[in-house]
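J.: Here Swiss-Prot notes a mutagenesis experiment, TYR7 to Ala, with the remark: Abolishes binding to H3K4me2 and H3K4me3. According to Swiss-Prot, the feature 2-oxoglutarate binding site maps to THR193, THR246, TYR259, LYS266, TYR321, THR323. Among the features that Swiss-Prot reports, domain 'JmjC' is placed at 197-353. If you look up Swiss-Prot, you'll see HIS249, ASP251, TYR321 marked as Fe cation binding site. For the published mutagenesis TYR321 to His, Swiss-Prot gives the following note: Does not alter iron-binding nor activates histone demethylase activity. Among the sequence features in Swiss-Prot, the mutagenesis site SER757 to Ala is noted as follows: Abolishes phosphorylation by PKA and activation of demethylase activity; when associated with A-899; A-954 and A-1056. Here the residue is the original one, but Swiss-Prot notes a mutagenesis experiment at this spot, SER899 to Ala: Abolishes phosphorylation by PKA and activation of demethylase activity; when associated with A-757; A-954 and A-1056. Among the sequence features in Swiss-Prot, the mutagenesis site SER1056 to Ala is noted as follows: Abolishes phosphorylation by PKA and activation of demethylase activity; when associated with A-757; A-899 and A-954.
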Amino acid sequence: MATVPVYCVCRLPYDVTRFMIECDACKDWFHGSCVGVEEEEAPDIDIYHCPNCEKTHGKSTLKKKRTWHKHGPGQAPDVKPVQNGSQLFIKELRSRTFPSAEDVVARVPGSQLTLGYMEEHGFTEPILVPKKDGLGLAVPAPTFYVSDVENYVGPERSVDVTDVTKQKDCKMKLKEFVDYYYSTNRKRVLNVTNLEFSDTRMSSFVEPPDIVKKLSWVENYWPDDALLAKPKVTKYCLICVKDSYTDFHIDSGGASAWYHVLKGEKTFYLIRPASANISLYERWRSASNHSEMFFADQVDKCYKCIVKQGQTLFIPSGWIYATLTPVDCLAFAGHFLHSLSVEMQMRAYEVERRLKLGSLTQFPNFETACWYMGKHLLEAFKGSHKSGKQLPPHLVQGAKILNGAFRSWTKKQALAEHEDELPEHFKPSQLIKDLAKEIRLSENASKAVRPEVNTVASSDEVCDGDREKEEPPSPIEATPPQSLLEKVSKKKTPKTVKMPKPSKIPKPPKPPKPPRPPKTLKLKDGGKKKGKKSRESASPTIPNLDLLEAHTKEALTKMEPPKKGKATKSVLSVPNKDVVHMQNDVERLEIREQTKSKSEAKWKYKNSKPDSLLKMEEEQKLEKSPLAGNKDNKFSFSFSNKKLLGSKALRPPTSPGVFGALQNFKEDKPKPVRDEYEYVSDDGELKIDEFPIRRKKNAPKRDLSFLLDKKAVLPTPVTKPKLDSAAYKSDDSSDEGSLHIDTDTKPGRNARVKKESGSSAAGILDLLQASEEVGALEYNPSSQPPASPSTQEAIQGMLSMANLQASDSCLQTTWGAGQAKGSSLAAHGARKNGGGSGKSAGKRLLKRAAKNSVDLDDYEEEQDHLDACFKDSDYVYPSLESDEDNPIFKSRSKKRKGSDDAPYSPTARVGPSVPRQDRPVREGTRVASIETGLAAAAAKLSQQEEQKSKKKKSAKRKLTPNTTSPSTSTSISAGTTSTSTTPASTTPASTTPASTSTASSQASQEGSSPEPPPESHSSSLADHEYTAAGTFTGAQAGRTSQPMAPGVFLTQRRPSASSPNNNTAAKGKRTKKGMATAKQRLGKILKIHRNGKLLL
């Protein structure tokens, strides 16, 4: 039977509950209590030798400490920071001098520290009670020792102990700590600060002060039968040895604290809970090296308060303090929540939650205590309303803060985090609603009482003082309407001359002190309504009105530009008896108004563009309007009137053409005086402009930036007699200069007529020219040779009908000359058939002419051909701009990048493959030459089709456009033909996609419109001699059985439009839905381009 191994000098088996250490010599294990080694000391031992091995191997050696500035008494390196709590830190802290706490600590006898005293004076500063007499505090006799604490609390009680030198917490039994306390050789500095003994036998020896019992929420409002037990924070025992130090902290939950020193002495380092100090504390506490920074060095003042034996110190909510124990000390303490500083308690609680601090003196169930207090306040409000009394102001303010906290805790996203502390059987939503109602009733009642008090006083000074206090700080509310000022100033003008001194109040050299925070809080709560009440009650008194007008006039004159100096002369008088009393108040308001005007002007200039210096006077004129001076317009913005100015200066009525719409787009963009959002500083608040500048329209404008880039590299344009060379000067060019559009080019005689009648022919031509211009951007003479001569000849005739200028360049024998000739045709074509396009397309034509170096001889040579193409000037084209806000951008998106079927993207690199020289006709385009030429060709080819149809079956005679479905046109456009057609690949004239798509679009228009306009027919017959015969005769010779591809489209789809019989029959029929107007028909026809290229 194996024996159980034994260890240590006591030769006992291994015990898991006892600390043991191994000897490095004999490798045996020893209990720490048997060999005198504490568990906390073991990490510092490098080599341990048991008592038996010490005789042969020597004593144990400790680790070499390299951070004496942190944990040891040795010399500290100058480079490394001092650790808080180390011996070097304590030494420096003792030698440092601090401001005396006499300035902030109130010394009050215990008998005077009552509830009435606290409500009257508040509890915002520490209170030191020299003796416990009259305080109601019960503590043991001074002969009470630490050993007595062990006896009454229990030696096995586990306590949290702070290692001061390392600023770390550990747990020990009370017996072990008491043994350490009475030991003569203290190797460490240990501190017990959170021994709560309210549930032990020692609780009967200690009772908190009476004032704490009366103020504490937990003592008064927490039900005894609640499911959650009361927080045990009222009775703490502090056992601190010499040089114990607790770093700066805020008590958990923002609770107030009381300390009574039974034995020894304690030193408190107190810091006010100002907003800046709390922010600094939060930043310091969240730093990883906060234990190496003394927080008192970061604030303006830290007060030193020494509490000696028998004294009691009360520390209010939110105060940041640290404690030092110069000698061994035994003290008692407690924490409590109260209604005198609810706001500070809530703020400290939020800071604690953000920092996620694990304080040793945690206030458990803080939110539960707040809920119980809220329920009590609701009952108190109801009782006060029934009795006709008013609750104290601090309770009303505390109820508002609590109700706001309740709302935040019960929000949907935060409820899961806070519902654990919600008391049982509570209806939070109902409590919040009822409490808000009672608060509102209480505030209304208090405001109703206030005018009565003012009436009893019946003094001008009192009225003026109330008016000054309750006047809101907003410059808008402080300024009456301009019309009221003018009326009063007219009446007061005679008094102005007599009173030179009181009217012009001198500017004080130093600004007066701002009002205290409690006053501003009251002003925030009901400032607006209080102001109204005070104005109504004080309106009959003339001195008040004079004073207000005098101040308002001076404030306005300082806000106005220097040229408005008339306001300085009309100064209102103030009676002599009121000048002495009110001069300081007026100066205060004057400083406030002056600061606001300067800050507003500073923000305006900071956020404005360079032209803002020219616009500031106009804006200040508008600010003087009655709208800006309206008292009810509390939240009006600085540039709210700028919107009115913009609406007056909006675009004039312009042509509905495409570039007319683009010009409107340019003019719509207001000339900005500031950035997209203007922030106006108003006492530290930022207000956002109600009408921001819309930047959305800038994105499409950048799409046209390639036109500007093109202009930068173009050669100097050639001066021509028929084109205005000064067209580059635009009256309404934008500041950025990304797109310049000529608006001064002289149009033709018929241009204004068509412009006024809403014609869109100009816009369509401009679209074609823009498309041609983009399509020809990257062509050069060496890119690729042209197509065969027969193909060029056929396509040239077709494009001369359509006036598609860019593709002429691919038909010339010499590549570069063809480009110049095509641009010449483009320039003259726009001049001849301007119809409203002269103003908008002039600059693009000049750019095109400048790039291709137009020859004047070629220009005259092609003039006759173009004259024959444009004989339909009496035709009125309906506008297409209603499809999109910016049709030029929509139509550009329909273009193709190359000969592929992919749609054109404006952001992609423009460079179509050769020999294609032009883009297909874009959506919204209608060119008269295409209609007339193709209609005439269709008329001739339809007769040939009629002769062929006699030899065919009866089913083919019934072929009409009414029976032709969209699938027919789709299949034809995809390259399939009917029985009378041939594949498009066999026809040489169909090798250019631009010409085929142009012809197909117009042919589809004729075929799908059963009742075309009569102008179209007359024009097509008149132009048939040139367009049809001159172009197609050679191509159609000997091929009567196989007509050309354009004829295929027109023959299959247009017999009703070309045949007189079908035309007469069609007039009797009702037009199709969506095909009544030319605009509808054209829009329907142009959709065939979306499926890809057309093969004829």
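Glycine residues also receive a Cβ, built from the backbone N, Cα and C atoms like all the rest.
So where do these features actually land, and what's packed around them?
T.: Counting every protein chain shown, 17 other Cβ atoms lie within 10 Å of the Cβ of TYR7 (mutagenesis position).
Sequence-distant neighbours of TYR259 (2-oxoglutarate binding site) (same chain, six or more apart, CB under 8 Å from its CB) are LEU238, LYS266, PHE268, VAL307, THR312, LEU313, ILE315, ALA331, PHE332, ALA333, listed in sequence order.
Per-residue pLDDT, averaged over the domain 'JmjC' (197-353), rounds to 93.
The Cβ of TYR321 (mutagenesis position) lies under 8 Å from the Cβ of PHE248, HIS249, PHE268, TYR269, LEU270, ILE271, ILE315, each of which sits 6+ residues away along the same chain.
Secondary structure at TYR321 (mutagenesis position), as computed by DSSP, is strand.
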J.: Taking 10 A as the limit, how many CB atoms besides its own sit near the CB of ASP251 (Fe cation binding site)?
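T.: I get 25 for this one.
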J.: Three states by DSSP: which one describes LYS266 (2-oxoglutarate binding site)?
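T.: It is in a strand.
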J.: Give me the non-local Cβ neighbours of THR246 (2-oxoglutarate binding site): same chain, 6+ apart in sequence, Cβ-Cβ under 8 Å, ordered along the sequence.
T.: THR162, ASN191, THR193, ALA322, THR323
J.: Given the recorded 2-oxoglutarate site (THR193, THR246, TYR259, LYS266, TYR321, THR323), which additional residues of the same chain have their Cβ within 8 Å of the Cβ centre, ordered by sequence?
T.: LEU238, CYS240, PHE268, ALA322, THR325, ALA333
J.: Would you count the other CB atoms within 10 A of the CB of HIS249 (Fe cation binding site), including those on all shown protein chains?
T.: 18
J.: Which one of these binding-site residues has the most other Cβ atoms within 10 Å of its own Cβ: THR193, LYS266, THR323?
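T.: Output for this query is LYS266.
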J.: If one measures from the C-alpha of ASP251 (Fe cation binding site) to the C-alpha of TYR7 (mutagenesis position), what distance in angstrom results, rounded to a whole number?
T.: 47
